[in-house]
Amino acid sequence: MASGSEAEKSPEVVLEWPKKDKKRLLHAVYRVGDLDRTIKCYTECFGMKLLRKRDVPEEKYTNAFLGFGPEDTNFALELTYNYGVDKYDIGAGFGHFAIATEDVYKLAEKIKSSCCCKITREPGPVKGGSTVIAFAQDPDGYMFELIQRGPTPEPLCQVMLRVGDLDRSIKFYEKALGMKLLRKKDVPDYKYTIAMLGYADEDKTTVIELTYNYGVTEYTKGNAYAQVAIGTEDVYKSAEAVELVTKELGGKILRQPGPLPGLNTKIASFLDPDGWKVVLVDNADFLKELQ
């Protein structure tokens, strides 16, 4: 991937970049069977805003971006509808998204009374703790954890994925992507461990929640959830760091860094050691897309 002087960089120099880069979680991408139904559900039940929508007839798909704030500052959900496909397999590996709210009971009642989503876990304290949570399921089967919290600039607060080796995954996200381990919690009574990773405090930004279930090393991925996009100041340097870490911990570069045809947005993509896809997007190019 690198050439000339770049090829001579020591691993230490390459791995310094993720520590000083200004990365940000941009959006999660997944597929839905009825785009208008999902937009209606998320806006009416969860209180999200439809941020933008684009139809690409030559490639037979439509995208919609939803969230609680503008994409230049907030995380978004990118929904993809592929013409004629009304059902997907979510698989066992994807866990949930999470929404922070000041009143879980009130939000759950709103969902019950006027929504195509359904409450699958009634509001109440989390097992073994005091945080009030509930779970809702959207029409495609995606789960949303509702978490009671004070006011936050980012209500869309988690993407939860299951992994087969938590320590390996933590090391990968720290070294390759410069994330911070914000919290780690073992729950032996229920045989799982979680780790929260991100670029700022949990109550201020979106984080990746990685879950390890005791003894489970592999999960089915299905074809519904696609990827998370992360903004970076330099796609080339970021991809170089990722490629180096994949040699140590596993994973795979899928797309070498470079501009997308037509858009000219510079991206790179890769799989983490568990096969979860991540796309790196140039921060400046992403902001141009939003104009």
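Even glycines carry a Cβ here, placed using N, Cα and C.
Here Swiss-Prot notes a mutagenesis experiment, Glu78 to Gln, with the remark: No effect on the activity. Using a 10 Å Cβ-Cβ cutoff, Glu78 (mutagenesis position) registers 21 neighbours.
Under the heading active site, Swiss-Prot lists His96 (among others). For His96 (active site), the same-chain residues that are 6 or more apart in sequence and have a Cβ closer than 8 Å to its Cβ are Phe135, Tyr142, Met143, Phe144, Glu145, Gln158, Met160.
Quoted from Swiss-Prot for the published mutagenesis Glu145 to Gln: Loss of activity.
Positions annotated as Ni(2+) binding site by Swiss-Prot, on the basis of a curator's inference: Glu145, Glu209.
In three-state terms derived from DSSP, Glu145 (mutagenesis position) belongs to an extended strand segment. Cβ contacts within 10 Å of Glu145 (mutagenesis position), excluding its own Cβ and spanning all protein chains shown: 21. Summarising the annotation, Swiss-Prot assigns active site, proton donor/acceptor to Glu145.
The domain 'VOC 2' annotation in Swiss-Prot covers 155-283 and is backed by sequence analysis. With helix defined as DSSP H, G or I and strand as E or B, the domain 'VOC 2' (155-283) counts 31 helix, 57 strand, 41 coil.
Taking the Cβ of Glu209 (mutagenesis position) as reference, residues of its chain lying under 8 Å away and at least six apart in sequence are, in sequence order, Gly95, Ala98, Gln158, Val159, Met160, Leu161, Ile194, Ala195, Met196. Record note (Swiss-Prot) on the mutagenesis of Glu209 to Asp: Loss of activity.
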